[in-house]
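Enquirer: Below, the features straight out of Swiss-Prot:
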- 1-112: domain 'Response regulatory' (DOMAIN)
- D4 to K: Constitutive luminescence (MUTAGEN)
- D47 to A or N: Constitutive luminescence (MUTAGEN)
- D47 to E: Almost no light produced (MUTAGEN)
- F94 to W: Almost no light produced (MUTAGEN)
- K97 to A: Constitutive luminescence (MUTAGEN)
- 133-362: domain 'Sigma-54 factor interaction' (DOMAIN)
- 161-168, 224-233: ATP binding site (BINDING)
Amino acid sequence: MVEDTASVAALYRSYLTPLGIDINIVGTGRDAIESLNHRIPDLILLDLRLPDMTGMDVLHAVKKSHPDVPIIFMTAHGSIDTAVEAMRHGSQDFLIKPCEADRLRVTVNNAIRKATKLKNEADNPGNQNYQGFIGSSQTMQQVYRTIDSAASSKASIFITGESGTGKEVCAEAIHAASKRGDKPFIAINCAAIPKDLIESELFGHVKGAFTGAANDRQGAAELADGGTLFLDELCEMDLDLQTKLLRFIQTGTFQKVGSSKMKSVDVRFVCATNRDPWKEVQEGRFREDLYYRLYVIPLHLPPLRERGKDVIEIAYSLLGYMSHEEGKSFVRFAQDVIERFNSYEWPGNVRQLQNVLRNIVVLNNGKEITLDMLPPPLNQPVVRQSVAKFIEPDIMTVSDIMPLWMTEKMAIEQAIQACEGNIPRAAGYLDVSPSTIYRKLQAWNSKDEKQNV
């Protein structure tokens, strides 16, 4: 931490101590640069105003010698334009002083997590952020915590989420983090297998059990012995087979199709659906007793549109992988493409993002993804809707009228809150540039300070 005011440095140290972070505090830019000769930090918190040089000078020096070290600027209200400029030169983020404890912790935690992810990907090509996942949004942090807590248990996990959110990736993450990680992970898609074959796929069959059964065959249950059995799109399973599945879950035993012998296996059940499982129970399409057997630990995967900055993290990770695979040289997205990605709803979630990027990489060349390369519907003008929604009174009176700046302030503050503090994303929804929001925040903060004097 580069902060020349001792009391502020001590306060911020107390905020970050619960994270278990080792913090080295220096008071000048020269000391900060010199300290890099002895120890390279995971993150630098840098004040813009220092007694011997500017924060921008320190930024340039650090980026020249250690370009991979992430830097977060801390700035007073009057220095926001400088902070925005600093981000253009390599700063990862900036915080407005005075900074609240929660905001500081989240920003620092995210920056360290992202830096660790990038380092791991450089050391181990193809390695992802967390057990195959990419993303550090608060919604995904909750998913990671649930996986960490539940992985070691044998309790059944029921994953819900829209199509394309990564339910199988989640199931694989649970398996990899469990004590069964070195045992088989067997997935069966209940929606992709014909009704008359799914029992055989699940439990296996003996020779002659039905037309075409020329040999004995192991099913998914037997193949998963000792490991994890993942039942994807479980709510598509026929009710008759649900009865047999319930018995299998209760006893750990099953019969192959055409056999009278019982087989016993030890499997951990993970299942998933893109429907509401309880609604399926209420409408008679899913057995209630099976629901209670499997719905022990619910785990909901958020849609991509609710994951904030994860969209761009995922996009960059996929771009690097696909460019290498297709022999292309793409390395970045144009700013208007980033804004389009952030404002788009992504009804097909991560799977749609994968398809969009594959289309772009295969059909185009260059180093930068530009707006004209986007396929439909992303190449169409975006009709934006304000994230901030106001309830209009039926009849407005003079007393209901607010100053225009106050209405604007409410809209911006609500948009920032809805976007989890992501100002560039909020700006995209409001159809203004991020710098416009920063300037307005600066003006309102100055107004508040004058009123408090």
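Any Cβ shown, glycine's included, is placed from N, Cα and C.
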Enquirer: Which one is it: of the recorded positions D4, G161, G164, K167, whose Cα lies the shortest distance from the Cα of K97 (mutagenesis position)?
Expert: D4
Enquirer: Restricting to the same chain and to sequence separations of six or more, state which residues have a Cβ under 8 Å from that of G161 (ATP binding site).
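Expert: Expected: K167, A272, N274, H300, L301, P302, P303.
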Enquirer: Over the span of the domain 'Response regulatory' (1-112), count residues by DSSP class, listing helix, strand and coil in order.
Expert: 56 helix, 17 strand, 39 coil
Enquirer: Can you tell me which of the mutagenesis positions D4, D47, F94 is spatially closest to L231 (ATP binding site)? Compare CA atoms only.
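Expert: Comparing Cα positions, the candidate nearest L231 (ATP binding site) turns out to be F94.
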Enquirer: How would DSSP class K167 (ATP binding site) in three states?
Expert: helix
Enquirer: Between C-alpha atoms, which of these binding-site residues comes nearest to D47 (mutagenesis position): G164, D225, T228?
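Expert: Closest by Cα: G164.
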Enquirer: Looking at the binding-site residues listed here (G164, D225, T228), whose Cα lies nearest to that of D4 (mutagenesis position)?
Expert: G164
Enquirer: Tell me the Cα distance separating F94 (mutagenesis position) from D225 (ATP binding site), rounded to the nearest angstrom.
Expert: 51
Enquirer: Give me the long-range Cβ neighbours of G164 (ATP binding site): same chain, 6+ apart, Cβ under 8 Å, in sequence order.
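Expert: G164 (ATP binding site) has long-range Cβ partners L304, G348, N349, V350, R351, Q352.
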